[in-house]
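As given in Swiss-Prot:
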DOMAIN    41-118  domain 'CIDE-N'
MUTAGEN   R46 to E  Abolishes CIDE-N/CIDE-N interaction between the 2 homodimer subunits
MUTAGEN   K53 to A  Slightly inhibits interaction with PLIN1
MUTAGEN   R55 to E  Abolishes CIDE-N/CIDE-N interaction between the 2 homodimer subunits
MUTAGEN   K75 to A  Inhibits interaction with PLIN1; when associated with A-77
MUTAGEN   K77 to A  Inhibits interaction with PLIN1; when associated with A-75
MUTAGEN   K112 to A  Slightly inhibits interaction with PLIN1; when associated with A-115
MUTAGEN   K115 to A  Slightly inhibits interaction with PLIN1; when associated with A-112 or A-117
MUTAGEN   K117 to A  Slightly inhibits interaction with PLIN1; when associated with A-115
MUTAGEN   K182 to A  Abolishes lipid droplet enlargement activity, but not localization to lipid droplets, nor enrichement at contact sites; when associated with A-186 and A-190
MUTAGEN   K186 to A  Abolishes lipid droplet enlargement activity, but not localization to lipid droplets, nor enrichement at contact sites; when associated with A-182 and A-190
MUTAGEN   R190 to A  Abolishes lipid droplet enlargement activity, but not localization to lipid droplets, nor enrichement at contact sites; when associated with A-182 and A-186
MUTAGEN   K224 to A  No effect on protein stability; when associated with A-226. Drastically increased protein stability and decreased ubiquitination; when associated with A-226 and A-236
MUTAGEN   K226 to A  No effect on protein stability; when associated with A-226. Drastically increased protein stability and decreased ubiquitination; when associated with A-224 and A-236
MUTAGEN   K236 to A  No effect on protein stability. Drastically increased protein stability and decreased ubiquitination; when associated with A-224 and A-226
Amino acid sequence: MDYAMKSLSLLYPRSLSRHVAVSTAVVTQQLVSKPSRETPRARPCRVSTADRKVRKGIMAHSLEDLLNKVQDILKLKDKPFSLVLEEDGTIVETEEYFQALAKDTMFMVLLKGQKWKPPSEQRKKRAQLALSQKPTKKIDVARVTFDLYKLNPQDFIGCLNVKATLYDTYSLSYDLHCYKAKRIVKEMLRWTLFSMQATGHMLLGTSSYMQQFLDATEEEQPAKAKPSSLLPACLKMLQ
């Protein structure tokens with residue numbers, strides 16, 4: 001009878017809750033008594049490429065974490081690389097050395113075949129490369145520009161401005177207005193007439209210069225022939 005009463009008392013909710021509370025307290029005390037291993041805090045790091053053109057800021061807990069994040073950020077999957085200090089090129093290989101470094105330490109990623117170089121040497125090489133790629137100064141001998149525009153939206157073609165520049169010093173421009181079909185023909189005839197007049201002036205100038213040159217050569221030939229004709233006459237008189 002006593003055994004049955006004890007069994008019923010154990011099944012009573014108050015005693016059951018008391019046993020659960022005691023068990024929870026024991027488990028909690030055991031968990032607290034066990035020494036917990038502290039995880040290192042994330043530290044800020046800066047990483048650059050070998051040419052110092054790309055720089056990234058990364059938060060990493062350990063050296064392995066930093067290497068994994070560098071591989072993901074710089075897309076270096078399946079590419080062997082090493083991590084060195086940016087200031088002097090010291091290789092960072094152990095976790096102890098990584099944890100001993102100061103915060104915001106600048107690291108450099110070197111791929112296979114790349115070597116660490118001081119910043120001064122890289123600046124010198126960049127300056128030489130910039131000077132070698134500097135374009136040489138060019139002088140325009142002649143430049144012709146065409147500008148087509150409309151003064152009225154209803155114009156057939158519009159207006160054409162032709163500008164010619166020689167050695168960036170002498171310039172000549174002509175404005176051709178094209179309003180209607182008849183006006184276009186008139187402007188074309190006017191331009192043709194202007195070209196013919198200019199060509200005629202050039203031909204006249206050239207022909208007059210050639211005429212003067214021919215006249216000068218013809219006057220020199222009789223002058224040379226006169227002394228040769230006087231010599232036989234003098235010989236006859238002496239005989």
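Placement of Cβ uses the backbone N, Cα and C atoms for every residue, glycine included.
No substitution from the list is modelled in this structure, which keeps its original residues.
Quick caveat, the model's predicted, so the values are computed rather than measured.
The Cβ of R190 (mutagenesis position) has 11 neighbouring Cβ atoms from other residues within 10 Å, across all protein chains displayed. Between the alpha carbons (Cα) of K75 (mutagenesis position) and K53 (mutagenesis position) lies a span of roughly 16 Å. Between the alpha carbons (Cα) of R55 (mutagenesis position) and R46 (mutagenesis position) lies a span of roughly 7 Å. For the pair K186 (mutagenesis position) and K53 (mutagenesis position), the C-alpha distance works out to 64 angstrom. Neighbours of K75 (mutagenesis position), defined as other CB atoms within 10 A of its CB across all chains, total 7. Under the three-state DSSP scheme, K186 (mutagenesis position) falls in the helix class. For R46 (mutagenesis position), applying a Cβ distance below 8 Å and a minimum sequence separation of six or more within one chain yields R55, K56, G57, I58, D104, T105, M106, F107. Following the DSSP three-state reduction, the secondary structure of R46 (mutagenesis position) is strand.
Secondary structure of the domain 'CIDE-N' (41-118) per DSSP (helix as H, G, I; strand as E, B; remaining residues coil): 17 helix, 24 strand, 37 coil. For the mutagenesis positions shown (R55, K112, K117, K186), fewest C-beta neighbours within 10 angstroms: K112. For the domain 'CIDE-N' (41-118), the predicted model reports an average pLDDT of 87. With respect to K53 (mutagenesis position), the closest of these mutagenesis positions in Cα terms is K117, chosen from K77, K112, K117, R190. Around K53 (mutagenesis position), a 10 Å sphere centred on its CB holds 9 further CB atoms from the protein chains shown. When the Cα atoms are compared, R190 (mutagenesis position) and K117 (mutagenesis position) turn out to be 71 Å apart.
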